[in-house]
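Peer 1: So Swiss-Prot has the following annotated:
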DOMAIN    255-392  domain 'CRIM'
DOMAIN    558-659  domain 'SIN1-type PH'
MUTAGEN   ILE294 to Thr  Decreased ability to recognize and bind AGC protein kinase family members substrates
MUTAGEN   LEU310 to Pro  Decreased ability to recognize and bind AGC protein kinase family members substrates
MUTAGEN   LEU310 to His  Decreased ability to recognize and bind AGC protein kinase family members substrates. Abolished ability of the TORC2 complex to catalyze phosphorylation of gad8
MUTAGEN   ALA319 to Asp  Decreased ability to recognize and bind AGC protein kinase family members substrates. Abolished ability of the TORC2 complex to catalyze phosphorylation of gad8
MUTAGEN   TYR327 to Asp  Decreased ability to recognize and bind AGC protein kinase family members substrates. Abolished ability of the TORC2 complex to catalyze phosphorylation of gad8
MUTAGEN   GLN330 to Pro  Decreased ability to recognize and bind AGC protein kinase family members substrates
Amino acid sequence: MELTREKVLLLTFLRMQYSHILPDSIENRVISTEAPEWELDKSLQDLLIHDYDYSKTSFSSSPPIVANDTVSNVRKPSDTKQVNGAGGQVNHSRAEDSDYATSDLSESSDVGDDDNSCIFSFSKVPMQKDVASIKEEERLDPKISTLNNIDAIANLKLTNMVESSQAVNLTSSKQSSINQQSSVSTDYDDLRSISEESFHLSQGEIPLTFPMNSSLTDTEADAVVAVDALFPGKQRGTHNTVNKARSVSNAKAPTSALRALLEHKENSSQNGPLAENFATFSGHAESNALRLNIYFPSSESPSKPLFVELRKNVLVSEAIGYILLQYVNQQLVPPIEDEAQNPNYWNLRIVEDDGELDEDFPALDRVGPLSKFGFDAFALVKATPAQIKENQAAYPFKSKHPTSIPEANNKTHIRHTSSTSSQSQKQAQDVKDTLNTSHVVQVRLPPYGDNARFCNIEISKTTRLAMVLNQVCWMKQLERFKYTLRVAGSDTVLPLDKTFSSLDGNPTLELVKKKVRDKKGSTQQLPTSSPQNSVYGSIKKDAQSSTYNATDIMSSNTYQEFLVWKRQPVSFMGRHERLLAIDGEYVHIMPSESKNIFETPKTSSIHAGSIILCKQSKKSPCNFKMIVSKNRETKRYDFEVLSALEAAIIVSRIRALMNTVKKIN
């Protein structure tokens, strides 16, 4: 490193003791000394060669600067007397009294000339004060002590806020972190402004006041009282101000009856029946949770979905309850009435890719698992009055909290009723209780015999037999469209649209395959207790009106073949050429003759009874989809053809086959 005159001059000055401090302000204090000779700085050159680091030296009462023996006219740090110019004013000063030194070169001269002197001016280089000097100043001037206490309070608050901000969770969002940092920065600016204003208290320029909504601690209040005592004649915060601020911060805001009612309603929604029954179905803590987008066609934003996370094995009815809970908690618009906060009032439907409701697909089976449908987007729609009545009868749910009604004064309000009306009301209540009473029905599973298995289902008298069949097939992992119900020990097949109250007593039911029913073709009648809900006519009518059978379809020339492309977005190719064949009751998806190396020769045969939906796309008429129920789950097939007309023909043929098989079964 090259040693220049300027570097030697600066280093020589830093190794000197402070002397000749002028009595000016902090920013204008000047330190003067005589410049050393160039030839006498060999020791300084050696010091620079060894790279001496002054920044690592700890400060005590004065900077660690030792005067060089080669430098002349250098005074030790002690009380000095200095005569300022022609005025002859004598000033006493110490090196420790300097808060700042300056670093501005005001005058320069030839370093080699001994007669010339150099004056340096340094600005805002902080030096550490002696603790003894600070205590001495506070003892002589109580005002300084009070101001230092206020600064200490501000610094303590700032330290606490910084420590609390460091404890913020690292996984919080970026916006949350920015808000917390801005809050800390705002509080810091407020405290620094209070600290800066405190320096002007001695001049009476700024009154010391605290906002009325701020919360003062005991230490802060004592500091305000101390400042008021120091400056009694000027406009300051008085004891009454502190006491008033304390009373305002400790007092409770008045609460109106309307606000209390709204808070009670909000707490009721968070702790109501929805939260009690469906909050446990959240899949937020599970890795394999169902992550769905739920659309609300009746809301103000029907195209904006609500993201929910559900457990993997949740049922459709349970998913509806949890979705309603999230709708209420997030306060979406319009709000749902208390009576409608009931899963029986709603249905879950499948939507298109753009979120529009798929009108061709019916409401999802409430007793089945939601995961079997294989979709990630659904729509929550209002059920019809008939569906609400049916769901409420099968699965009663109370959507309201029991409200406390003041009891009437029997002494002043007496209601006379006749014996006839009271008796009729009692009979109606007994009938209602009987219908709502739960029963356990036994369903025998094939194969039948002495070692036959049974499945117990808890139902009510108003439960439809279709719900019983759905629940049995769900519990035993069976395909619902292949089975039906009959009374045990008979060949009478039960219509699934009737209720359990249409049966006499509590008979044992049997689960039977539909093909067995078709072979026997029984039309036996079942005795019932209610003529209105009798199943005689329905069974005989179905047997007489059913002119289709499986042999007619199989014997007819119904084989058709179409060239389609199966769309697979996840695949490397994007789409694969396939042959879609309609043969009897089955739809076959076969590989085409022009196979490539990425395809495997695999044929999928789908029964028409397992096809849930077949629909042509509205946005892309050349595309159509087919949804199939298989092994308690649903699978979706997306196909593409050359023209919209060909897609319409395929969809119409598959739908006709679905209707034919449905009439037979």
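Numbering starts at 1 and runs along the chain as it is shown here.
Cβ atoms here come from the backbone N, Cα and C positions, even for glycine.
Burial and contacts for the listed features, if you can.
Peer 2: With a cut-off of 8 Å between CB atoms and residues at least 6 apart in sequence, the same chain places PRO305, LEU306, PHE307, VAL308, ILE323, ALA377, PHE378, ALA379, LEU380 near ILE294 (mutagenesis position), listed in sequence order.
For LEU310 (mutagenesis position), the Cβ neighbour count at a 10 Å cut-off comes to 22, with all displayed protein chains included.
Under the DSSP three-state reduction, LEU310 (mutagenesis position) is assigned to strand.
Same-chain residues at least 6 positions away in sequence with a Cβ under 8 Å from that of ALA319 (mutagenesis position) are, in sequence order, PHE281, LEU310, LEU348, LEU370.
Residues within less than 8 Å, Cβ to Cβ, of TYR327 (mutagenesis position) and separated from it by at least 6 positions along the same chain comprise PHE296, LEU306, ILE336, LEU380. In the three-state DSSP scheme, TYR327 (mutagenesis position) falls into the helix class.
A C-beta separation below 8 Å, combined with a sequence spacing of at least six in one chain, links GLN330 (mutagenesis position) to LEU306.
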Peer 1: Taking the domain 'SIN1-type PH' (558-659) alone, what is its mean pLDDT?
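Peer 2: Here the predicted model's pLDDT, averaged over the domain 'SIN1-type PH' (558-659), is 81.
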Peer 1: Helix, strand, coil: count each for the residues of the domain 'SIN1-type PH' (558-659), based on DSSP.
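Peer 2: For that range the per-state counts are 19 helix, 49 strand, 34 coil.
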Peer 1: Where does ALA319 (mutagenesis position) sit in the DSSP three-state scheme?
Peer 2: helix
Peer 1: Kindly assign ILE294 (mutagenesis position) to one of the three DSSP-derived states: helix, strand or coil.
Peer 2: strand
